[in-house]
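Annotated features in Swiss-Prot:
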MUTAGEN   S190 to A  Loss of catalytic activity. No effect on its localization. No effect on NRAS plasma membrane localization
ACT_SITE  S190  active site, charge relay system
ACT_SITE  D255  active site, charge relay system
ACT_SITE  H284  active site, charge relay system
Amino acid sequence: MNGLSLSELCCLFCCPPCPGRIAAKLAFLPPEATYSLVPEPEPGPGGAGAAPLGTLRASSGAPGRWKLHLTERADFQYSQRELDTIEVFPTKSARGNRVSCMYVRCVPGARYTVLFSHGNAVDLGQMSSFYIGLGSRLHCNIFSYDYSGYGASSGRPSERNLYADIDAAWQALRTRYGISPDSIILYGQSIGTVPTVDLASRYECAAVVLHSPLTSGMRVAFPDTKKTYCFDAFPNIEKVSKITSPVLIIHGTEDEVIDFSHGLALYERCPKAVEPLWVEGAGHNDIELYSQYLERLRRFISQELPSQRA
């Protein structure tokens, strides 16, 4: 019955877990923070000198000047020049959490900005080098954020917070930088595909990339599950059909964390999916090392988006 054993079904229906508990057990492993956001006082009306710290309006997430301080654990691979291209600031989610945001200006006048939702067990500090390299190679700017409880973001990680966090990032990207939806590519990796699919199912954008995606929390915990239960967490499989933007799905055939079958199932359920990238022999965390990864992304962005075909 739906791929679950009798004992598993009895356990589920007699003591069904809530989505939050499934999410917490399956997904969230925030690392020790590898960075901090340091407020920089702005000049007062008289020019020299600093305005009171309150003028930074950090609690509201309004524009202010912030400096990125990386620890050694961030393992930054570039020079101070590249570090200076990174802008950081906090914003606030609808659930009241401070959400740390990062904007990497890789290419002057870039046509697209990638809103990147990263995977598990990393934060913005650890991802900063990757963002610089990816944006430079794709000729896109990169905007990212940390989930509640990750990096310098406050609160605790949860499914509901994931959705509020990406909403806050989306609004910050649009209002602070004036980026229109048709210039935003939503990119989710692993657990980051959860907020990405949710946002893409509600807003149209230039494109969507799902990198090592999961279909749902229950299907990760119980691989034979065929049905989405009311207590399931991260139900990407039920939302992906609502996406109206072009979707590129990328998955490694030897993924040891989220089985390759998840990528296949989402591809089959998504009417806006383009030709996927199945990376033969790749696992969960090494797809970026294969040459076809960048090749497929470049072709998707340069040739397959509606604005490029016009």
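Each residue, glycine too, has its Cβ placed from N, Cα and C.
Keep in mind that this structure shows the original residues, not the substituted ones.
Everything Swiss-Prot records as a feature, shown here on the structure.
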residue : record                           : Cβ within 10 Å
S190    : mutagenesis position             : 23
D255    : active site, charge relay system : 21
H284    : active site, charge relay system : 19
Alpha-carbon distance [S190 (mutagenesis position); H284 (active site, charge relay system)] in Å: 8
D255 (active site, charge relay system) to S190 (mutagenesis position) - Cα separation in whole Å: 11
Conformational class of H284 (active site, charge relay system) under the three-state DSSP mapping: coil
